[in-house]
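*Asks:* The UDP-N-acetyl-alpha-D-galactosamine binding site annotation in Swiss-Prot covers Val109, Thr334, Pro335, Lys362 and rests on a curator's inference. Among the mutagenesis entries in Swiss-Prot is Asn87 to Ala, noted as: Loss of glycosylation. Not glycosylated; when associated with N-283. Glycosylated; when associated with N-347. In Swiss-Prot, the entry for mutagenesis Val109 to Ala states: Reduces GPI-GalNAc transferase activity. No effect on Golgi apparatus membrane location. The structure shown retains the original residue. Under its mutagenesis annotations, Swiss-Prot gives Glu211 to Ala the following note: Loss of GPI-GalNAc transferase activity. In Swiss-Prot, the entry for mutagenesis Asp213 to Ala states: Loss of GPI-GalNAc transferase activity. The structure shown retains the original residue. According to Swiss-Prot, the mutagenesis experiment Glu249 to Ala carries the annotation: Slightly reduces GPI-GalNAc transferase activity. No effect on Golgi apparatus membrane location. Listed in Swiss-Prot is the mutagenesis experiment Met270 to Ala, annotated as follows: No effect on GPI-GalNAc transferase activity. No effect on Golgi apparatus membrane location. Record note (Swiss-Prot) on the mutagenesis of Phe283 to Asn: Not glycosylated; when associated with A-87. Under its mutagenesis annotations, Swiss-Prot gives Met302 to Ala the following note: No effect on GPI-GalNAc transferase activity. No effect on Golgi apparatus membrane location. Here the residue is the original one, while Swiss-Prot reports the published mutagenesis Phe313 to Ala with the comment Reduces GPI-GalNAc transferase activity. No effect on Golgi apparatus membrane location. In Swiss-Prot, a mutagenesis experiment is listed as Arg317 to Ala, annotated with the note Strongly reduces GPI-GalNAc transferase activity. Accumulates in the endoplasmic reticulum. For the mutagenesis result Thr334 to Ala, the note given in Swiss-Prot is Almost abolishes GPI-GalNAc transferase activity. No effect on Golgi apparatus membrane location. For Thr347 to Asn, Swiss-Prot lists a mutagenesis experiment annotated as follows: Glycosylated; when associated with A-87. According to Swiss-Prot, the mutagenesis experiment Asp363 to Ala carries the annotation: Loss of GPI-GalNAc transferase activity.
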Amino acid sequence: MSTSTSPAAMLLRRLRRLSWGSTAVQLFILTVVTFGLLAPLACHRLLHSYFYLRHWHLNQMSQEFLQQSLKEGEAALHYFEELPSANGSVPIVWQATPRPWLVITIITVDRQPGFHYVLQVVSQFHRLLQQCGPQCEGHQLFLCNVERSVSHFDAKLLSKYVPVANRYEGTEDDYGDDPSTNSFEKEKQDYVYCLESSLQTYNPDYVLMVEDDAVPEEQIFPVLEHLLRARFSEPHLRDALYLKLYHPERLQHYINPEPMRILEWVGVGMLLGPLLTWIYMRFASRPGFSWPVMLFFSLYSMGLVELVGRHYFLELRRLSPSLYSVVPASQCCTPAMLFPAPAARRTLTYLSQVYCHKGFGKDMALYSLLRAKGERAYVVEPNLVKHIGLFSSLRYNFHPSLL
């Protein structure tokens, strides 16, 4: 008399046969311990990780960030109050060459009082230019004030030290009475004015357009020197419309519609998979090589770097300027944009042909022009500026947060 065996019973018998020393059990335990215990414990405070516990930490971290920004704003204010004035005739660093190689144009409006965003930005640029020394003698700081009100205290203070272009100085502008001109279009027009002023005033080789809440990273000048003098001599980079120096960290994950990210992600698996397989085989005393084990570790490493956060692994590239990557740009955002002079002139023409509105800001306008005009643009990774402005100049935000 034969008896039938249920699938559940067969599965149970197979599981019983598995010993703690079997490869399948060991890899299963590794997966559970890594993704269920170790990674969540290690990464629950990492802002750009999938393991980040938003409800536990976001409010506190946002408040701490704002308090720190206030302190740094006060420090930047004292920094300039203690510097000798240059009466606005030359930059406080030194007199740049008659035709600068790079003009650093900081676009500023009057923002939330107390944070002194633009002072933080300019003071950091000043420190870095001093550290850079003779290598940066062809760099020129330039402030572009697009605030309609005359009460922009920080811009007035900086005019003692840095050359300033004031868009609305001595003009009767009826922008506020024109219902067809919205804040997004005005921001684009301000951008065009500042870019054009930079070209007309200095006729440089490059213009770096920096918004007044984008603080430069320590490595910005060595990296730009390497990129512009070495990497951008390559044919596919030479005629780029612009190079972005910032992309939001929250948008830097691998799971993204950009093909280059997917290729990079697969590359991570192809690199770490064999390495982790070799380590496992060595310490587990397994003979030979196993393709299934390598496939497991490839997927394991790909999942780990994505869930922990690609942003944090990109930071390893800061070890050397040559490790920074240049990849095709996406549409968001414009805190820091580098334009070669010929491309800057093309950009002025392009932007004069588009009208910005809510949902179609200047960043989207610039990105849309790439396909329409057959242009190319790139972004450098990791970021070369830090975005510190939680208070937008376009949108009212009474409860700012880091996400």
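Backbone N, Cα and C atoms are what each Cβ position is placed from, and that goes for glycine too.
In terms of burial and nearby residues, how do these features look in this structure?
*Replies:* Under DSSP, Thr334 (mutagenesis position) is assigned to coil, being neither helix nor strand in the three-state scheme. A sphere of 10 angstroms centred on the C-beta of Thr334 (mutagenesis position) encloses 24 other C-beta atoms.
DSSP classifies Glu211 (mutagenesis position) as strand under the three-state reduction.
Taking the Cβ of Asp213 (mutagenesis position) as reference, residues of its chain lying under 8 Å away and at least six apart in sequence are, in sequence order, Arg111, Tyr117, Val118, Val121, Pro335, His387, Ile388, Gly389.
Under the DSSP three-state reduction, Glu249 (mutagenesis position) is assigned to helix.
Sequence-distant neighbours of Met270 (mutagenesis position) (same chain, 6+ apart, CB under 8 A from its CB) are Ser298.
The Cβ of Phe283 (mutagenesis position) has 8 neighbouring Cβ atoms from other residues within 10 Å, across all protein chains displayed.
DSSP assigns Met302 (mutagenesis position) to a helical segment in the three-state reduction.
Annotation note: Phe313 (mutagenesis position) sits in a helical segment as assigned by DSSP. For Phe313 (mutagenesis position), the Cβ neighbour count at a 10 Å cut-off comes to 16, with all displayed protein chains included.
Counting only same-chain residues at least 6 apart in sequence, those with a Cβ under 8 Å from the Cβ of Arg317 (mutagenesis position) are Leu323, Tyr324, Ser325, Glu381, Pro382.
In this structure, Thr347 (mutagenesis position) is part of a helix by DSSP.
Taking the Cβ of Asp363 (mutagenesis position) as reference, residues of its chain lying under 8 Å away and at least six apart in sequence are, in sequence order, Gln331, Cys332, Cys333, Thr334.
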*Asks:* Record lists Val109, Thr334, Pro335, Lys362 as binding UDP-N-acetyl-alpha-D-galactosamine; longest Cα-Cα distance in Å?
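*Replies:* 16 Å is the greatest Cα spacing among the residues binding UDP-N-acetyl-alpha-D-galactosamine.
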*Asks:* Whose Cβ lies within 8 Å of the mean position of the Cβ atoms of Val109, Thr334, Pro335, Lys362, the UDP-N-acetyl-alpha-D-galactosamine site, other than those residues?
*Replies:* Ile107, Glu187, Tyr191, Met209, Glu211, Cys333, Asp363
*Asks:* For Glu211 (mutagenesis position), which of the listed mutagenesis positions (Val109, Phe283, Thr347) have their CA atom within 10 A of its CA?
*Replies:* Val109
*Asks:* Quick check for the class: what is the C-alpha distance, in angstrom and rounded, between Met302 (mutagenesis position) and Thr347 (mutagenesis position)?
*Replies:* 38
*Asks:* So how many other Cβ atoms are close to Glu249 (mutagenesis position), meaning within 10 Å of its Cβ?
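*Replies:* Taking all protein chains shown, Glu249 (mutagenesis position) has 20 Cβ neighbours within 10 Å.
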*Asks:* Roughly how many Å separate the Cα of Phe283 (mutagenesis position) from that of Phe313 (mutagenesis position), to the nearest whole number?
*Replies:* 26
